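Below: the structure, in structure tokens.
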Amino acid sequence: MATVEPETTPTPNPPTTEEEKTESNQEVANPEHYIKHPLQNRWALWFFKNDKSKTWQANLRLISKFDTVEDFWALYNHIQLSSNLMPGCDYSLFKDGIEPMWEDEKNKRGGRWLITLNKQQRRSDLDRFWLETLLCLIGESFDDYSDDVCGAVVNVRAKGDKIAIWTTECENREAVTHIGRVYKERLGLPPKIVIGYQSHADTATKSGSTTKNRFVV
């Protein structure tokens with residue numbers, strides 16, 4: 001005679017405690033996976049392509065704006081390296097609200113620390129120097145004088161490339177020289193290499209191919 005096994009009632013799972021719920025949520029959504037790291041300023045990246053048939057301003061194009069570390073790297077990794085640009089092209093990174101031109105209200109009384117590279121340095125140094133320049137800007141690397149920084153420009157030219165950090169007030173000796181010293185150190189330039197700071201006004205009115213330096217480090 002067949003025997004019938006008695007039905008067994010499944011044991012219910014014990015209720016989840018609040019602590020276990022919290023642990024479970026942390027596993028699913030670790031804040032590090034989705035929280036972006038904000039920068040102190042919002043920045044705008046511009047691109048200039050020298051088309052002789054257009055005006056200077058028509059050749060200048062805003063690529064993108066960003067205000068987090070993650071968005072900076074996403075943009076940087078998406079665009080062409082400076083060393084791959086055609087001669088006559090520029091990248092400019094400026095604080096949002098400042099246009100990369102001398103005439104801008106924040107730039108017109110300012111100037112630039114200028115790094116001049118020879119043609120051989122396009123392959124060896126240009127991209128490294130430009131990235132370090134960008135990191136100096138977005139990382140506010142100039143201590144109390146980071147507010148004096150407006151932006152930076154890389155000019156890709158057949159005769160030799162240039163990188164410059166622009167500041168807002170050329171008469172502010174303390175800020176300008178501090179920025180220059182920190183910048184030179186961050187680029188790893190040896191002491192024997194001298195870099196110069198030129199006011200935009202002097203550059204605009206220069207007679208000849210060179211502009212006098214207001215400061216050197």
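Glycine too: its Cβ is placed from the backbone N, Cα and C atoms.
For the mutagenesis of S53 to A or D, Swiss-Prot gives this note: No effect on phosphorylation level nor incorporation into eIF4F complex. The structure shown keeps the original residue. Record note (Swiss-Prot) on the mutagenesis of W56 to A: Impairs mRNA nuclear export. Reduces affinity for ribavirin. Per Swiss-Prot, mRNA binding site is recorded for W56, Q57, W102, E103, R157, A158, K159, G160, D161, K162, T205, K206, S207. Record note (Swiss-Prot) on the mutagenesis of W102 to L: Decrease in mRNA cap binding; when associated with A-105. Quoted from Swiss-Prot, the note on the mutagenesis of E103 to A is: No effect. According to Swiss-Prot, the mutagenesis experiment D104 to A carries the annotation: No effect. The annotation that Swiss-Prot gives for the mutagenesis experiment K119 to A reads: Higher affinity for EIF4G1. According to Swiss-Prot, the experimentally introduced change S209 to A is described as follows: Abolishes resistance to cellular stress and DNA-damaging agents. Does not affect ability to rescue growth of yeast lacking a functional EIF4E/CDC33 gene.
Shown on the structure are the features that Swiss-Prot records.
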| residue | record | Cβ neighbours (10 Å) |
| --- | --- | --- |
| S53 | mutagenesis position | 6 |
| W56 | mutagenesis position | 10 |
| W102 | mutagenesis position | 17 |
| E103 | mutagenesis position | 9 |
| D104 | mutagenesis position | 18 |
| K119 | mutagenesis position | 11 |
| R157 | mRNA binding site | 16 |
| K159 | mRNA binding site | 9 |
| D161 | mRNA binding site | 25 |
| S209 | mutagenesis position | 5 |
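Around the Cβ of T205 (mRNA binding site), the same chain contributes no residue under 8 angstroms that is 6 or more positions distant in sequence. Using a 10 Å Cα-Cα cut-off around D161 (mRNA binding site), the mutagenesis positions S53, W56, W102, E103, K119, S209 reduce to K119. In the three-state DSSP assignment, the secondary structure recorded for D161 (mRNA binding site) is coil. Under the three-state DSSP scheme, W56 (mutagenesis position) falls in the coil class. Cα spacing between K119 (mutagenesis position) and W102 (mutagenesis position): 26 Å, rounded to the nearest whole number.
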